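Worksheet for the structure shown next.
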Amino acid sequence: MGSLVREWVGFQQFPAATQEKLIEFFGKLKQKDMNSMTVLVLGKGGVGKSSTVNSLIGEQVVRVSPFQAEGLRPVMVSRTMGGFTINIIDTPGLVEAGYVNHQALELIKGFLVNRTIDVLLYVDRLDVYRVDELDKQVVIAITQTFGKEIWCKTLLVLTHAQFSPPDELSYETFSSKRSDSLLKTIRAGSKMRKQEFEDSAIAVVYAENSGRCSKNDKDEKALPNGEAWIPNLVKAITDVATNQRKAIHVDKKMVDGSYSDDKGKKLIPLIIGAQYLIVKMIQGAIRNDIKTSGKPL
């Protein structure tokens, strides 16, 4: 299930200012002996995963339609430029009919076997007003699938970022509240300790994939705060890829579902031993009761 590596034609579609920044970021990766990088994109359906992939590549590499369901299988897009290769893996939505789609996660795991994930983009929408239990269940499912270490290689990407919040809230206040609520959900669902989660330092980046996205004076797609979001996202991706945490290698053990069960398996001998001792103690107590009850008063 390999992907054909093609020359990065879409790179030329970016404004000159964006091209310069991307060349700088990828050059820093090559200086650290990273000649390739693999980015996994996960999230619920309809949050803008595929559109974000298209924006990052600068080409319509993944079909996006508001009137069609998302693809049912993962797709890897690979582009090379100047000796550097970027692989981005688009995936099906992780929710189906209001529940976590575990079948989709199994398909994703199978697709990823023997691959190494340098960065996870966990995608959601900025223009949503609340976080619910389903969001937590999605995080739990991702954690059970890849281990909580995956969150140490994660960026939270909030799409539809050219959003006008309610009149009483500034853009900065709303985006901060929205990102904070999602980060709290990730911490709760991943079951990471407070210090452990703070050390993981999940960064939040914003994206606007619409063709109506505003542009700055350098012709770059810009958010309401003036930020050129594509180079900002790529910089954040390269920062995570080089953050000293181990990349996530998906091996057969993880695919077979034994990853999250290892600790439980190690405890089985201890549990059996404890059960044996308890049974022996109960049997001894019963024998003593029988002996005691058999004595004359």
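Backbone N, Cα and C define each Cβ position, glycine as well.
The annotation domain 'AIG1-type G' is assigned in Swiss-Prot to 34-258 on the grounds of sequence analysis.
Positions annotated as GTP binding site by Swiss-Prot: 46-51, 65-70, H160, 208-209.
Among the features that Swiss-Prot reports, Mg(2+) binding site is placed at S50, Q68. In the three-state DSSP scheme, S50 (GTP binding site) falls into the helix class.
Here Swiss-Prot notes a mutagenesis experiment, R130 to A, with the remark: Loss of homidimerization and heterodimerization with TOC159, reduction of GTPase activity. The DSSP secondary structure for R130 (mutagenesis position) is coil. Counting Cβ atoms from all protein chains shown, R130 (mutagenesis position) has 7 others lying within 10 Å of its own Cβ.
Quoted from Swiss-Prot for the published mutagenesis S170 to A: Normal phosphorylation. Cβ neighbours of S170 (mutagenesis position) (same chain, under 8 Å, six or more residues apart in sequence): none. DSSP gives S170 (mutagenesis position) a coil state; it is part of no helix or strand.
Recorded in Swiss-Prot as a mutagenesis result, S175 to A carries the remark: Normal phosphorylation. Residues within less than 8 Å, Cβ to Cβ, of S175 (mutagenesis position) and separated from it by at least 6 positions along the same chain comprise L126, L158, A161, P165, Y206.
For the mutagenesis result S181 to D or E, the note given in Swiss-Prot is According to PubMed:16412428, supposed to mimic the effects of phosphoserine, but normal activity. For S181 (mutagenesis position), the same-chain residues 6+ apart in sequence whose C-beta sits under 8 angstroms from its C-beta are R130, V131.
Quoted from Swiss-Prot, the note attached to the mutagenesis of S181 to T states: Phosphothreonine instead of phosphoserine.
The note that Swiss-Prot attaches to the published mutagenesis S181 to A is: Loss of phosphorylation, normal activity.
Residues within less than 8 Å, Cβ to Cβ, of S190 (mutagenesis position) and separated from it by at least 6 positions along the same chain comprise V139, I140, T143, K148, W151, F197. In Swiss-Prot, the entry for mutagenesis S190 to A states: Normal phosphorylation. The structure shown retains the original residue.
Under its mutagenesis entries, Swiss-Prot includes E208 to Q with the note: Normal GTPase activity, but weaker nucleotide binding. Counting every protein chain shown, 25 other Cβ atoms lie within 10 Å of the Cβ of E208 (mutagenesis position).
For the mutagenesis of D217 to N, Swiss-Prot gives this note: Normal GTPase activity. The structure shown keeps the original residue. Residues near D217 (mutagenesis position) in space but far in sequence (CB under 8 A, at least 6 apart, same chain): none are found.
Quoting Swiss-Prot on the mutagenesis of D219 to N: Normal GTPase activity. Proximity of D219 (mutagenesis position) to non-local residues of its own chain (separation of 6 or more, Cβ distance below 8 Å) is seen for P15, A17, given in sequence order. According to DSSP, D219 (mutagenesis position) is assigned to coil rather than to any helix or strand.
When other Cβ atoms within 10 Å of the Cβ of E220 (mutagenesis position) are tallied across all protein chains shown, the result is 21. Swiss-Prot lists E220 to Q among its mutagenesis entries, and the accompanying note reads: Normal GTPase activity.
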Fewest-neighbour residue among binding-site residues, criterion Cβ within 10 Å, set S50, N209: N209
Averaged pLDDT, computed only over the residues in the domain 'AIG1-type G' (34-258): 92
CB within-chain contacts under 8 A for G48 (GTP binding site), separation at least 6: V123, R125, T159, H160, A207, N209
Spatial separation of E220 (mutagenesis position) from E208 (mutagenesis position) - C-alpha basis, Å: 12
Distance [Cα-Cα, Å, rounded] between S50 (GTP binding site) and E220 (mutagenesis position): 20
